[in-house]
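The block underneath contains the structure these notes are about, expressed in structure tokens.
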Amino acid sequence: MLIKVKTLTGKEIEIDIEPTDKVERIKERVEEKEGIPPQQQRLIYSGKQMNDEKTAADYKILGGSVLHLVLALRGGGGLRQ
């Protein structure tokens with residue numbers, strides 16, 4: 001089934017997934033298309049952050065559903081003087 005992943009810039013990435021695919025696999029597909037490592041991705045669906053170990057079916061994702069991609073950038077160590 002085709003779903004869309006929307007980035008913060010408004011870009012929509014179309015991805016073909018199976019209901020049995022884990023969120024981890026969806027992140028791998030985003031990496032294939034956008035080059036963003038899965039560990040930097042946070043996927044949001046229905047206002048909730050998705051767990052890597054759950055499947056698309058667990059979240060009741062259907063064809064045409066839109067997931068939101070937020071980047072989790074590693075924090076630095078405070079302000080430098």
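Just so it is clear, glycine is given a Cβ too, placed from its N, Cα and C backbone atoms.
The noted changes are left out; the structure has the residues it started with.
Swiss-Prot gives this note for the published mutagenesis Lys11 to Ala: Decreased interaction with B.pseudomallei Cif protein, leading to decreased deamidation. Taking a C-beta cut-off of under 8 angstroms and a sequence separation of 6 or more, Lys11 (mutagenesis position) has no same-chain neighbours.
The annotation that Swiss-Prot gives for the mutagenesis experiment Glu31 to Gln reads: Decreased interaction with B.pseudomallei Cif protein, leading to slightly decreased deamidation. If you take the C-beta of Glu31 (mutagenesis position) and look for same-chain residues 6 or more apart in sequence within under 8 angstroms, you find Pro37, Pro38, Gln41.
Among the sequence features in Swiss-Prot, the mutagenesis site Gln40 to Glu is noted as follows: Impaired ability to activate cullin-RING-based E3 ubiquitin-protein ligase complexes. Classification of Gln40 (mutagenesis position) by DSSP places it within a helix. Sequence-distant neighbours of Gln40 (mutagenesis position) (same chain, six or more apart, CB under 8 Å from its CB) are Leu71, Ala72, Leu73, listed in sequence order.
The note that Swiss-Prot attaches to the published mutagenesis His68 to Ala is: Decreased interaction with B.pseudomallei Cif protein, leading to slightly decreased deamidation. Secondary structure at His68 (mutagenesis position), taken from DSSP and collapsed to helix, strand or coil, is strand.
Under the heading of mutagenesis, Swiss-Prot lists Ala72 to Arg and annotates it as follows: Prevents adenylation by UBE1C. There are 10 other CB atoms within 10 A of the CB of Ala72 (mutagenesis position), with all protein chains counted.
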